[in-house]
Amino acid sequence: MSTIIFGVVMFTLIILALVLVILFAKSKLVPTGDITISINGDPEKAIVTQPGGKLLTALAGAGVFVSSACGGGGSCGQCRVKIKSGGGDILPTELDHISKGEAREGERLACQVAVKADMDLELPEEIFGVKKWECTVISNDNKATFIKELKLAIPDGESVPFRAGGYIQIEAPAHHVKYADFDVPEKYRGDWDKFNLFRYESKVDEPIIRAYSMANYPEEFGIIMLNVRIATPPPNNPNVPPGQMSSYIWSLKAGDKCTISGPFGEFFAKDTDAEMVFIGGGAGMAPMRSHIFDQLKRLKSKRKMSYWYGARSKREMFYVEDFDGLAAENDNFVWHCALSDPQPEDNWTGYTGFIHNVLYENYLKDHEAPEDCEYYMCGPPMMNAAVINMLKNLGVEEENILLDDFGG
């Protein structure tokens, strides 16, 4: 009996000793106490926080909202900050978005940096103008088969001081959305029924954040307008979950509340006299509309400009009256739509084919100096790649090719 008791006592003492060792090691290895994050050398911008979390979270907790379209997952590469000291070594997860040269300059992804010690950061001053608003849905209407126009009302007395080409981030709570509950007008239901899309559901167990470019321009006051394409599973792989944020947005009804933050952006027009060529497709319409309206309505620009939009069929064209009106009012602006798959009932007599080919064959091929134009584009990835390849073959420098990756 005494042997058994001795064994139990020794085992207990060993466990207690190991616990003490772990606690001692933790006290030495894991930082405790307050952490100070200095920003831009300005004492008034300094943040005091607790160690252990991510830098992106610490900044957001202090009301400093750094853009992160993926919600902190490390996949979008937007939450770049410059860390002068205290950030530790760069992680492999960051190197997909940050070059070795940028890393030497202190570039990091805030969502991947753990807060372990006092830090010294450099942030763009415009970040401090980013705010968060709870908006109200005005409308959420189909503009094409798979694209809705979400129109949000900003709270009374507030404004979002964005520039044309900018974007906001939408926050979605945990939710369970059934596609069968979507409001899809009869004229668009054919493809939905054909591909049996109403069978899908989207269940999200934690809040998510995604970025969308504005379709309105700064002088359309009091609203935020977005073009949102539903991200359904690909036909050849129907078991892939549908897009979480697009499913949530498509479920919104007039009167619902929706939280956004912003403004963010870098897809801004250059302040030059160069000719502007806009190329869009799908939900890439949004920043194109914002830019063109801003140039012609707010700035009263006299720069030569054209807009080339690609759609599948006439049913997928939208804002036609808007652009027709702008073309009628402004001698320096023309716009063209090309259909890649016009239907018999369309009675289409305009351009057909993919928009990069149409743009080249009907304009740039005979342009006296295509390399001198500025090209602004937003659309599906394949369209973007085709347009960029075509422009580079024409000798257009990268500095004159401006791309918004959020569309399509």
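Cβ from N, Cα, C; glycine included.
In this structure the noted substitutions are not present, so the sites keep their original residues.
Noted in Swiss-Prot for the protein shown:
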- Cys70, Cys76, Cys79, Cys111: [2Fe-2S] cluster binding site (BINDING)
- 33-127: domain '2Fe-2S ferredoxin-type' (DOMAIN)
- 130-270: domain 'FAD-binding FR-type' (DOMAIN)
- Cys70 to Ala: Loss of the 2Fe-2S center, but does not affect flavin content. Exhibits very low NADH:quinone oxidoreductase activity (MUTAGEN)
- Cys76 to Ala: Loss of the 2Fe-2S center, but does not affect flavin content. Exhibits very low NADH:quinone oxidoreductase activity (MUTAGEN)
- Cys79 to Ala: Loss of the 2Fe-2S center, but does not affect flavin content. Exhibits very low NADH:quinone oxidoreductase activity (MUTAGEN)
- Arg210 to Leu: Decreases flavin content, but does not affect the 2Fe-2S center. Exhibits very low NADH:quinone oxidoreductase activity (MUTAGEN)
- Tyr212 to Leu: Decreases flavin content, but does not affect the 2Fe-2S center. Exhibits very low NADH:quinone oxidoreductase activity (MUTAGEN)
- Ser246 to Ala: Decreases flavin content, but does not affect the 2Fe-2S center. Exhibits very low NADH:quinone oxidoreductase activity (MUTAGEN)
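Averaged over the domain '2Fe-2S ferredoxin-type' (33-127), the predicted model reaches a pLDDT of 90. Fewest other C-beta atoms within 10 angstroms, among the recorded positions Cys70, Cys76, Cys79, Cys111, are seen around Cys70. The number of other CB atoms found within 10 A of the CB of Tyr212 (mutagenesis position), across every protein chain shown, is 26. For the domain '2Fe-2S ferredoxin-type' (33-127), the number of residues in each DSSP class (helix H, G, I; strand E, B; coil) is 18 helix, 28 strand, 49 coil.
Break the domain 'FAD-binding FR-type' (130-270) down by DSSP state and the numbers are 23 helix, 57 strand, 61 coil. Around the Cβ of Ser246 (mutagenesis position), a 10 Å sphere holds 23 further Cβ atoms from the protein chains shown. Taking the centre of the Cβ atoms of Cys70, Cys76, Cys79, Cys111 as the [2Fe-2S] cluster site, the nearby residues of that chain (Cβ within 8 Å, site residues left out) are Leu56, Ser67, Ser68, Ala69, Gly71, Gly72, Gly73, Gly74, Ser75, Gly77, Gln78, Leu109, Ala110. Checking the recorded positions (Cys70, Cys76, Cys79, Cys111, Arg210) against Ser246 (mutagenesis position) with a 10 Å Cα-Cα cut-off leaves Arg210.
Other Cβ atoms within 10 Å of the Cβ of Arg210 (mutagenesis position), summed over all protein chains shown, number 22. Distances between the Cα of Cys70 (mutagenesis position) and those of the recorded positions Cys79, Cys111, Arg210 are shortest for Arg210. Measuring Cα to Cα from Cys111 ([2Fe-2S] cluster binding site), the mutagenesis positions that fall within 10 Å are Cys79, out of Cys79, Arg210, Tyr212.
Counting only the Cα atoms, the space from Tyr212 (mutagenesis position) to Cys79 (mutagenesis position) is about 15 angstrom. Distance noted between the C-alpha atoms of Cys76 (mutagenesis position) and Arg210 (mutagenesis position) is 10 Å. Separation of the C-alpha atoms of Arg210 (mutagenesis position) and Cys79 (mutagenesis position): 13 Å, rounded to the nearest whole number.
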